[in-house]
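**Student:** Here you go, one structure.
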Amino acid sequence: MGNFIITERKKAKEERSNPQTDSMDDLLIRRLTDRNDKEAHLNELFQDNSGAIGGNIVSHDDALLNTLAILQKELKSKEQEIRRLKEVIALKNKNTERLNDELISGTIENNVLQQKLSDLKKEHSQLVARWLKKTEKETEAMNSEIDGTK
């Protein structure tokens, strides 16, 4: 019986396909792609520093530092969001696995109860048949006594 449960759990895990998890994965991929694009843009900003002259260097540097600070904050918030989404995905996967385990145990319990019901119905039929035979014999005995006294 233990092997049956393990086999059922393995089958449930293999058959598991959660569209919500797939969409979460797609969202994660899109956000990682956005992050890569922003990093590439940040690299472009640092490469274009050679053509500045005199006072423009300071204002250009300030603009780059501002942009860098903004992008770093955004990157940090996106990384936190990614971490949070990964935790949500892990929790949902755990809940899904727990639900599948409950379904499997419920199915097994249902099968056991169905077998018990079948056995009890069979036993009931046998008891009714024995009782009817006994009652028939008693009736025949009474009838023979009545016929014998007449």
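Including glycine, each Cβ sits where the backbone N, Cα and C put it.
Sequence unchanged from the original; the noted substitutions are absent.
Swiss-Prot documents Arg35 to Ala as a published mutagenesis change and attaches the note Impairs interaction with ATG5and autophagy. For the mutagenesis experiment Phe46 to Ala, the note given by Swiss-Prot reads: Impairs interaction with ATG5and autophagy. Under mutagenesis, Swiss-Prot gives Asp101 to Ala with this note: Significantly reduces autophagic activity; when associated with A-102. A mutagenesis experiment is reported in Swiss-Prot for this position, Glu102 to Ala, and the note states: Significantly reduces autophagic activity; when associated with A-101. What Swiss-Prot says about the mutagenesis result for Ile104 to Ala is this: Significantly reduces autophagic activity; when associated with A-108 and A-112. Among the sequence features in Swiss-Prot, the mutagenesis site Ile108 to Ala is noted as follows: Significantly reduces autophagic activity; when associated with A-104 and A-112. Val112 to Ala appears in Swiss-Prot as a published mutagenesis result, with the remark: Significantly reduces autophagic activity; when associated with A-104 and A-108.
Help me picture these features in the structure, burial and contacts included.
**Tutor:** Within the same chain, residues at least 6 positions away in sequence whose Cβ sits under 8 Å from that of Arg35 (mutagenesis position) are Leu75, Lys78, Glu79.
Other C-beta atoms found within 10 angstroms of the C-beta of Phe46 (mutagenesis position) number 9, with every protein chain shown included.
Summarising the environment of Glu102 (mutagenesis position), the number of other Cβ atoms within 10 Å of its Cβ, over all protein chains shown, is 10.
All protein chains considered, the CB of Ile104 (mutagenesis position) has 17 other CB atoms within 10 Å.
Just so you know, the Cβ of Val112 (mutagenesis position) picks up 11 other Cβ atoms within 10 Å once every protein chain is counted.
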**Student:** Write down the Cα-Cα distance for Asp101 (mutagenesis position) and Phe46 (mutagenesis position), rounded and given in Å.
**Tutor:** 54
**Student:** Between Ile108 (mutagenesis position) and Asp101 (mutagenesis position), what is the CA-CA distance rounded to a whole number of Å?
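**Tutor:** About 11 Å separate the Cα atoms of these two residues.
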**Student:** Give the distance between the Cα atoms of Ile104 (mutagenesis position) and Val112 (mutagenesis position), rounded to the nearest whole Å.
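**Tutor:** Val112 (mutagenesis position) has its Cα 12 Å from the Cα of Ile104 (mutagenesis position).
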